[in-house]
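Residues annotated as ATP binding site in Swiss-Prot, with sequence analysis given as evidence: G79, P80, P81, G82, T83, G84, K85, T86. For the published mutagenesis G84 to D, Swiss-Prot gives the following note: In rfc3-1; reduced plant size and enhanced disease resistance.
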Amino acid sequence: MTELTSAMDIDVDEIQPRKPINKGKDVVGFGPPPQSKATPWVEKYRPQSLDDVAAHRDIIDTIDRLTNENKLPHLLLYGPPGTGKTSTILAVARKLYGPKYRNMILELNASDDRGIDVVRQQIQDFASTQSFSLGKSSVKLVLLDEADAMTKDAQFALRRVIEKYTKSTRFALIGNHVNKIIPALQSRCTRFRFAPLDGVHMSQRLKHVIEAERLVVSDCGLAALVRLSNGDMRKALNILQSTHMASKEITEEESKQITEEDVYLCTGNPLPKDIEQISHWLLNKPFDECYKDVSEIKTRKGLAIVDIVKEITLFIFKIKMPSAVRVQLINDLADIEYRLSFGCNDKLQLGAIISTFTHARSIIVGAAK
């Protein structure tokens with residue numbers, strides 16, 4: 001007869017650490033960042049402690065205080081991608097468990113494993129065992145990344161697991177859309193919203209990486225990185241690394257200066273000067289000439305119509321025109337962007353853009369008479 005082992009008799013040191021299932025967010029080891037050239041900068045410069053997390057100091061200080069007082073509740077961190085949610089939880093794990101934190105956390109990506117079976121098996125098995133590897137009974141941590149992608153049945157099952165194993169386990173739920181998480185789970189967690197990073201904090205962190213990698217980036221290039229990332233630090237670091245690799249001259253020991261144009265060309269976004277030129281044509285040239293010129297610059301620089309529409313919409317706010325005309329332009333451009341999202345013909349939609357501006361021009365001229 002097989003001898004059964006109680007969950008309390010299991011030593012976590014004897015359990016093989018689980019391989020985290022995530023979206024490329026590999027857990028960085030305790031200590032200084034790895035120095036391998038092949039390491040993505042997103043992982044190489046991931047914050048190792050709560051003090052290293054950029055921005056959100058009020059949230060970080062609150063979590064730090066709860067950790068110091070041994071009063072850490074279940075957490076629900078939500079907000080746009082690249083704002084430091086996962087990095088914050090991993091920093092908390094390092095602070096709580098030190099070098100043995102891998103044995104004390106279960107990291108799952110709910111986009112990959114989001115069914116009810118994961119909650120009933122993997123999560124419940126991990127939560128039901130108690131660890132004495134740190135010399136005393138200590139709570140463990142379950143990190144559910146992209147929890148908003150879990151099915152409703154899995155979320156209801158998770159609610160019961162959280163209630164049952166609160167004494168031995170803390171749960172940290174991470175998601176982009178809090179409205180996709182059932183109210184029963186939200187009420188069992190302390191919620192923190194991570195807003196997009198502002199330009200000041202992003203610039204400071206990017207300058208740190210630029211200095212560490214010994215890059216040369218112009219002020220305009222840095223501003224372009226901040227603008228294109230829209231508060232997403234992960235996106236900013238990926239763009240910086242891609243631009244560095246694309247602009248690096250193999251014949252020289254040092255990379256050339258990264259400019260605004262390098263950043264825009266690497267990402268495929270239209271340059272601000274190109275948008276100004278296109279807007280000038282739309283507001284001044286006849287239909288046939290404007291169509292020819294915009295088509296030519298679109299083909300020559302490999303621009304996408306949807307990117308042109310987005311940038312022109314932002315540019316409209318900088319132009320002095322009657323409010324009624326501005327409202328009509330934005331409404332028409334929104335319809336064009338909607339049609340483009342369904343794969344409508346680019347040439348037809350380019351004609352629609354020019355027609356929209358031609359009609360707006362006629363209204364402005366008529367009002368001036």
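Cβ from N, Cα, C; glycine included.
Counting Cβ atoms from all protein chains shown, G84 (mutagenesis position) has 24 others lying within 10 Å of its own Cβ. Shown in sequence order, N176, F194, D232, M233, R234 are the same-chain residues outside G79, P80, P81, G82, T83, G84, K85, T86 whose Cβ sits within 8 Å of the Cβ centre of the ATP site. Look at T86 (ATP binding site): DSSP puts it in a helix. For P80 (ATP binding site), other Cβ atoms within 10 Å of its Cβ number 16.
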